[in-house]
Amino acid sequence: MNPITSKFDKVLNASSEYGHVNHEPDSSKEQQRNTPQKSMPFSDQIGNYQRNKGIPVQSYDNSKIYIIGSGIAGMSAAYYFIRDGHVPAKNITFLEQLHIDGGSLDGAGNPTDGYIIRGGREMDMTYENLWDMFQDIPALEMPAPYSVLDEYRLINDNDSNYSKARLINNKGEIKDFSKFGLNKMDQLAIIRLLLKNKEELDDLTIEDYFSESFLKSNFWTFWRTMFAFENWHSLLELKLYMHRFLHAIDGLNDLSSLVFPKYNQYDTFVTPLRKFLQEKGVNIHLNTLVKDLDIHINTEGKVVEGIITEQDGKEVKIPVGKNDYVIVTTGSMTEDTFYGNNKTAPIIGIDNSTSGQSAGWKLWKNLAAKSEIFGKPEKFCSNIEKSAWESATLTCKPSALIDKLKEYSVNDPYSGKTVTGGIITITDSNWLMSFTCNRQPHFPEQPDDVLVLWVYALFMDKEGNYIKKTMLECTGDEILAELCYHLGIEDQLENVQKNTIVRTAFMPYITSMFMPRAKGDRPRVVPEGCKNLGLVGQFVETNNDVVFTMESSVRTARIAVYKLLNLNKQVPDINPLQYDIRHLLKAAKTLNDDKPFVGEGLLRKVLKGTYFEHVLPAGAAEEEEHESFIAEHVNKFREWVKGIRG
């Protein structure tokens, strides 16, 4: 008998639902209707009703939790074990191969040697799991009882994000970025993709499906540079992204739908979360390499009985009891990173024949060798020329580069407010180079006269316009020269180089999670038959969420905890805004460059002066009224349906 619920035993013992919660409901499969048999919330219902406390089915005072990897997924798992599973924090141990926690959420350096951030975070207000966690994590700089979310809201509510120079070309001229430039057939292709079932898209690439005109449109330039998609990446993942961010499509060109942190990703998220966990009592063992798991497999299931580690050069096996649990972060987007600086290019010590041998990938491969339920890691780590790119972090003292930056900034770069509002893409760059300056300082102890900029390029294997080398062959100074050329300040290059420290990072797997995939290539969070093992991170299957976000890492961690402990809680599916008629209508108009969509005039006529008039997108769609008004729009609608059906 559970002492927590003993007063409810009559109800619970008679319930067919108790102990059988669907922890990962799927909104793409659910018809939402209330019935006498329905007792749980709809699959994507969000809000405070979902904030009920988890009730453990047993005591975990003697259970040990081993979390392999201390990135955001692993840390989130620890948080949910503590908050919802009521597992004592002292029972939780991280096993981390590196000398520092945080995984891919890095941010380090100083003004003398230069700062480095391999990537950054473009955040969305609909990251329900991320904000669910960070509303409970004490703030980095505000006093108790304020949280990380409170800090995030405070700065973003009072400093709106937008870009005034999303695209530039012709040596620094701001290019018109007000239009998507999609023709009617390309708009219909997007709609057809949204209508397709996910099962139809196994192993298809974006260029398999979309036309050349789509791939040359402003829309695709906005999309690919914001999210780091390549033409050869997964069409399925692109579809999921379009559903996930449909509500934000009218902010795609000026980035006004984004909310950014005050500092870099490590100081904003990792530092306060790690501090919270350590104060609760979790154990973090750094420099501990996990090589394999000892899994007992029989007809009754799969049980982890040991963790094979390497510590101080010696193999050590950690026993795992039947009441213990193991969480593994599979794969890695930032392992095998190679670094360069002002005077040296990264020395790349990897190719397709040697890829996927680092710790995170090797562990996943060892699991996959035991059973097909653990997926196919080689689908993601075996083609690095299609999964890699290089970034550069610029630590800048005042120079001609900063003077030029001010022309593209919505606020003074030294004001602490939004600067570029996100990436600025150079459309005539052979490398398709983009750069950004987020709120400054980007590091808490950063000097007042220093700015930190970030640069990356999608076509790093192409010869530069100014420096006749590929980006990979370039030193930091040469990458800086290429940037200055595109900004029209190459004549002041000596001044810029003298005042700029460049640290580069080549990441062979940075978009490996975007590689084309099919059903079964990624394992489920709790693979079939696993009793005490959960897999988390960017390379596990969720119903409808996307990869390359902190939200998906937190989601997988939360699912793992709820499933393994069989808690009385669901992890709601992605925010349901994709089904909101307001956002669907807005998207239709936005894709058409704010010109009326088919049937808009009729809708405005029907809804004019009614309570629901406001659901229509902004902007009048005045059309000439005549006797055949309705017939004309019915015919247009028929043609539109024909187009969708292809």
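Cβ from N, Cα, C; glycine included.
Sequence unchanged from the original; the noted substitutions are absent.
In the three-state DSSP reading, Gly71 (mutagenesis position) counts as coil. Other Cβ atoms within 10 Å of the Cβ of Gly71 (mutagenesis position), summed over all protein chains shown, number 28. Per Swiss-Prot, mutagenesis Gly71 to Ala is noted as: Loss of the ability to bind FAD and loss of catalytic activity.
All protein chains considered, the CB of Val290 (FAD binding site) has 24 other CB atoms within 10 Å. Here Swiss-Prot flags Ala73, Glu96, Gln97, Ser104, Glu122, Tyr127, Val290, Ser332, Thr549, Ser553 as FAD binding site, drawing on experimental evidence.
Long-range Cβ contacts of Glu122 (mutagenesis position) within its own chain (separation 6+, distance under 8 Å): Met226, Leu255, Leu258, Phe260, Gly422. In three-state terms derived from DSSP, Glu122 (mutagenesis position) belongs to neither a helical nor a strand segment and is classed as coil. Under its mutagenesis entries, Swiss-Prot includes Glu122 to Ala with the note: Loss of catalytic activity.
Residues or ranges marked as active site, proton acceptor by Swiss-Prot: Glu122.
Swiss-Prot gives this note for the published mutagenesis Tyr241 to Phe: Loss of catalytic activity. Cβ-based neighbour count (10 Å, all protein chains) for Tyr241 (mutagenesis position) stands at 19.
What Swiss-Prot records for Tyr241 is active site, proton donor.
Around the Cβ of Gln265 (mutagenesis position), the same chain contributes Leu105, Asp106, Gly107, Ile117, Gly119, Gly120, Arg121, each under 8 angstroms and 6 or more positions distant in sequence. For Gln265 to Ala, Swiss-Prot lists a mutagenesis experiment annotated as follows: Slight decrease in catalytic activity.
Over all protein chains present, the Cβ of Thr436 (mutagenesis position) has 21 other Cβ atoms lying within 10 Å. For the mutagenesis result Thr436 to Ala, the note given in Swiss-Prot is Large decrease in catalytic activity.
The Cβ neighbour count for Asn438 (mutagenesis position), using a 10 Å radius over every protein chain in view, is 26. One mutagenesis experiment named in Swiss-Prot is Asn438 to Ala, and its note says Large decrease in catalytic activity.
In the three-state DSSP assignment, the secondary structure recorded for His442 (mutagenesis position) is coil. Counted within 10 Å of its Cβ, the other Cβ atoms near His442 (mutagenesis position) come to 26, all protein chains included. Quoted from Swiss-Prot for the published mutagenesis His442 to Ala: Loss of catalytic activity.
Sequence-distant contacts of Tyr456 (mutagenesis position), defined as residues of its own chain at least six apart whose C-beta falls under 8 angstroms from its C-beta, comprise Gly119, Ala228, Trp389, Glu390, Ser391, Ala392, Met433, Ser434, Phe435. Secondary structure at Tyr456 (mutagenesis position), taken from DSSP and collapsed to helix, strand or coil, is strand. Quoted from Swiss-Prot, the note on the mutagenesis of Tyr456 to Phe is: No change in catalytic activity.
Under the three-state DSSP scheme, Thr549 (FAD binding site) falls in the coil class. Of all the mutagenesis positions in the record (Gly71, Tyr241, His442), the one with the smallest CA separation from Val290 (FAD binding site) is Gly71. The Cα atom of Thr549 (FAD binding site) lies nearest to that of Gly71, taking the mutagenesis positions Gly71, Thr436, Asn438, His442 as the candidates. Look at Gln265 (mutagenesis position): DSSP puts it in a helix.
Put simply, of the mutagenesis positions Gly71, Tyr241, Asn438, His442, the one whose Cα is nearest the Cα of Gln97 (FAD binding site) is Gly71. With a cut-off of 8 Å between CB atoms and residues at least 6 apart in sequence, the same chain places Gly103, Thr329, Val536, Gly537, Gln538, Ser553, Val554, Thr556, Ala557 near Ala73 (FAD binding site), listed in sequence order.
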